[in-house]
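Participant: Straight out of Swiss-Prot:
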MUTAGEN   THR133 to Ala  Wild-type ssRNase activity
MUTAGEN   LYS137 to Ala  Wild-type ssRNase activity
MUTAGEN   GLU332 to Ala  No ssRNase activity
MUTAGEN   ARG415 to Ala  No ssRNase activity
MUTAGEN   ASN416 to Ala  No ssRNase activity
Amino acid sequence: MEDLDALWERYREAVRAGGNPQALYQEMVWPALLALWREKPRVYPFPQAFAVSVHTLGTSPEATALAILGAGAERVYVLHTPESARFLPRLRQDTGKDLYPVEIGKSDVEAIYREVKRLLEKHPEVPVALDLTSGTKAMSAGLAAAGFFFQRFYPKVRVVYVDNEDYDPELRRPRAGTEKLRILPNPHEALAEVDALFAKELYGKGEFGQAAAYFRGMVGRTGNQAYALYALLAEMYRAWRALDFGEALKAGRKLLGQLSQNVWLNHPLNARREALEAQVALLEAVDRFLKARDFALKEGVYGLARTLLHLAQEAKEEAAVLAALYAYRALELLLQERLALLGRRAEAPGLSPEEAEALRKALAELLGVLPEEVRLPAKLGLLDLLAFLRLKGDEALGRLSLAELRGLAGALKGRNSALLVHGFDVPSPKAVEGIARLAQGLLQDLEARTALGPLSPEPVPLGF
């Protein structure tokens, strides 16, 4: 450092005497500074072993040379403009490195994005340094933006630049010997709030498993246990959407328990406590019903059918076959609950001869066939249930006109031919909509007969 200080003062005096600043710098200062960095580059916070480095090159090749030496990568890519290409031979000479030049326009940010993506795909598993020291503002900004984005998918990427501790305003240069390569921390690791935005985005899209993973990772990186509560919330909705009611209930109960602790009374999720308690109560009701398989537990039937109809609505655009299955099953549960009010079960309805004959006639009317062509199954299907309940005076179903019922008959009878059941058919959106509409009407009737009130599986807002 003493030698460089002395050189710097002699350089200053030579410039004051009227010498050319650039030529004098190259003659007096640069060889000593370059020799120092070739031997031991100054890197903050500490030297790291990069396998690949990518540099933007403008009209300051000295800074780029220091960045190449500081990164120490075996493979060096240089993004240059047509104007800065003239510095490539000098960079090779100063660094002793083989360079892989890539020409781009000085304002072509999209080209930088494409090149960084290409290079990271080519070197996916190794540490990569992205150096934005030199080049135009557009080039540096583009490389920084690319680095921030791709660090989400390539965590070994680091953004670096050559900084200095002392700038000489008279000579309008960083004071030689004060330069250092600064390696910026990955913001996705250093700043949990960045990942909180990603987690929030995933949560809003219904990607609850991925959101939970982000929240758990943030706990590990920051030590802030508040994110663990968000992870529990996302995990509850993930399990709920997967129809794993036991796991959803477990996560929901644990979440409410933690929100009750003094340390979390001011947690943003406590502002949604009433809605959360109602959702956990719904999960408890469904869990009891699934374990007991007793249609007298109407709150559980309601919760399960409500969930299935919600999933049908979510899936109708992207997965019509799944939407149909959800809607079919929701309607079946609601019809079975109404049948249970009569003391009957679909799998063993115990029809009297008179009831069987009346049901044949009702089905024949709906299907437009002769009664003798109707075969009654041992277990009542969807259309059989609907027709039988109407015969027994079910008020909600009795309000449906014969035309409406005939419109539904084909869709109800076609359940077993659906692609994910026993057949090859994909139910039409119109058929699914009709089934869901009928189920929704029965759900509202059941809702009025439960103590739960209107509830929604919709995720509560995160509060940030």
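Note: Cβ is positioned from N, Cα and C throughout, glycine not excepted.
Walk me through where these features lie, including what they touch and how far apart they are.
Facilitator: In this structure, THR133 (mutagenesis position) belongs to neither helix nor strand by DSSP; it is coil.
Sequence-distant contacts (6 or more apart, same chain, Cβ under 8 Å) of LYS137 (mutagenesis position) do not exist in this structure.
For the recorded site, GLU332 (mutagenesis position), the DSSP three-state label reads helix. Taking Cβ-Cβ distances under 8 Å and a sequence separation of 6 or more, the neighbours of GLU332 (mutagenesis position) in its chain are ALA346, LEU382, LEU385.
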Participant: THR133 (mutagenesis position) has how many other Cβ neighbours within 10 Å of its own Cβ?
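Facilitator: Taking all protein chains shown, THR133 (mutagenesis position) has 24 Cβ neighbours within 10 Å.
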